[in-house]
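Take a look at the structure set out below.
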Amino acid sequence: MNDSKDAPKSYDFDLIIIGGGSGGLAAAKEAAKFDKKVMVLDFVTPTPLGTRWGLGGTCVNVGCIPKKLMHQAALLGQALKDSRNYGWKLEDTVKHDWEKMTESVQNHIGSLNWGYRVALREKKVVYENAYGKFIGPHKIMATNNKGKEKVYSAERFLIATGERPRYLGIPGDKEYCISSDDLFSLPYCPGKTLVVGASYVALECAGFLAGIGLDVTVMVRSILLRGFDQDMANKIGEHMEEHGIKFIRQFVPTKIEQIEAGTPGRLKVTAKSTNSEETIEDEFNTVLLAVGRDSCTRTIGLETVGVKINEKTGKIPVTDEEQTNVPYIYAIGDILEGKLELTPVAIQAGRLLAQRLYGGSTVKCDYDNVPTTVFTPLEYGCCGLSEEKAVEKFGEENIEVYHSFFWPLEWTVPSRDNNKCYAKVICNLKDNERVVGFHVLGPNAGEVTQGFAAALKCGLTKQQLDSTIGIHPVCAEIFTTLSVTKRSGGDILQSGCUG
């Protein structure tokens, strides 16, 4: 497509950002520091149930923030149980109040939404709650929720539209099921819940719902946590099952029917085996779909301006400077092909892009060795390669895996979950036993992983880990004493906190 044809002679803005999520807002605020005229277009298409939210994108409204807060609610429930062993006397049976939790979480989210609005205003970034769609070179149509249309032009555009939950395309899914977009503001307790999917979203939601006392079943098509280390994924699944979460494996729903309307009501789920003709039926109050997410790229006019997308996935291929095949259009965040779908990655990419475009910087976003955490009941933190990827990249004979179970001191008094927490480092034997994969399953896994991620960036070796003196008695010290290799088949069970 010829960019100059029909392009305006002058522009309304230096940069228009489509999407007011973490990445888009980070880029907007950074570009504004260089006295650039910046606009953010953000519009939330309501879910099939009508749920919508404010400025800030998935993470703040229907992702990391409410998820972590509800995970904390579940952890507090466990802490209350443990407290009896520490001398606390709880006279009454402790009950959980769903409505109070969601009200508190939504109040916090509302304060964040407002904070983003204020921050944009202070930085003189123009914000419009409108749906952006390209209509020609350097031109975009913004449509608000009343259908009013305005056309704006810009020298450059940044696509940061993110993703939304996928539906199954079966009878009753959009009519009767909820997604993570609905769950965190659900005005009633979901009751007996079926979670469909095995993504980190599915397992995190199943975990905190069970943690606050609900009857939870997870329906899994194939494997847990695809793309993550499968040794760790299976340990997570085992722990969840031991704590009362039921798993229906190798089944997919084929039909959702309403038996009784209400809040929550009753639903009948019919499911079919993925490897036989067997079908099953069961009743649930709520069905939560967490079967993946689709990029919001197909209805924003990209074909009009010639931006190429992966037709199968909707993802946008970009250069190492986040530039699409159309030179004046850039993209960041979850919509990028082959990149990690994580909030801090989008924020980093957005900031660095603005610094390169307007501040003379040459620093690019480093997508390697990015740490992340799955907030399942037993948290999983990781950085670098999974065991499978390490074998694929270096060969099984060229890696050494050091591992051990461990027992957090705080859990010894209530005497629970011994030899469930697990630590593993994967080393490249051909490169001075450099650590290429870091994995931890246990409490505060994110806090443990963050510091080690910096060490991995600096080229951490096993010898350096061994020469580091641990802090006692904490979970992270296990990484300074790992001595048993998987190859050896040696015993990795722990009998106490000092052994």
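Yeah, the Cβs are placed from backbone N, Cα and C, and that goes for glycine too.
According to Swiss-Prot, the protein carries these features:
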type: ACT_SITE; residues: His472; note: active site, proton acceptor
type: BINDING; residues: 18-23, 42-43, 58-59, 63-67, 131-132, Thr161, Tyr200, Asp334, 341-343, His472; note: FAD binding site
type: BINDING; residues: Arg166, 198-204, 221-222, 226-228, 291-293, Lys315, Glu341; note: NADP(+) binding site
type: MUTAGEN; residues: Unk498 to Ser; note: Loss of activity
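Distances between the Cα of Gly21 (FAD binding site) and those of the recorded positions Leu203, Ser222, Phe228, Arg293, His472 are shortest for Arg293. The Cβ of Arg293 (NADP(+) binding site) has 19 neighbouring Cβ atoms from other residues within 10 Å, across all protein chains displayed. Straight-line distance linking the Cα atoms of Ser222 (NADP(+) binding site) and Tyr200 (FAD binding site), rounded to a whole number, equals 14 Å. Listed in sequence order, the residues of the same chain lying 6 or more apart from Ile18 (FAD binding site) and placing their CB within less than 8 Å of its CB are Gly24, Leu41, Gly132, Ile140, Phe157, Leu158, Ile159, Ala160, Thr161, Ile300.
Around Leu203 (NADP(+) binding site), the same-chain residues six or more apart in sequence whose CB sits under 8 Å from its CB are Val218, Leu224, Leu225, Ile236, Gly237, Met240, Val374, Thr376, listed in sequence order. Taking only the Cα positions, the spacing between Leu342 (FAD binding site) and Arg293 (NADP(+) binding site) is 13 angstrom. Leu342 (FAD binding site) falls within neither a helix nor a strand when secondary structure is assigned with DSSP, and so counts as coil. Note: Phe228 (NADP(+) binding site) has non-local neighbours Tyr200, Val374, Tyr380, Cys382, Ser386, i.e. same-chain residues 6+ apart with C-beta under 8 A of its own C-beta. Here the candidates are the recorded positions Arg166, Arg293, His472, and by Cα distance the one nearest Ile65 (FAD binding site) turns out to be Arg293. You'll find the Cα of Tyr131 (FAD binding site) roughly 20 Å from the Cα of Arg293 (NADP(+) binding site).
Closest in space to Arg166 (NADP(+) binding site), of the recorded positions given as Asp42, Cys59, His472, is Cys59, taking the CA atom of each residue. Closest by Cα distance to His472 (active site, proton acceptor), from the binding-site residues Asp42, Cys59, Arg293, is Cys59. Just so you know, of the recorded positions Arg166, His472, the Cβ with the fewest other Cβ atoms around it within 10 Å is the one at His472. A helical conformation is recorded for Tyr200 (FAD binding site) in the three-state DSSP classification.
Comparing Arg293 (NADP(+) binding site) with Cys59 (FAD binding site), their Cα atoms are 14 Å apart once rounded.
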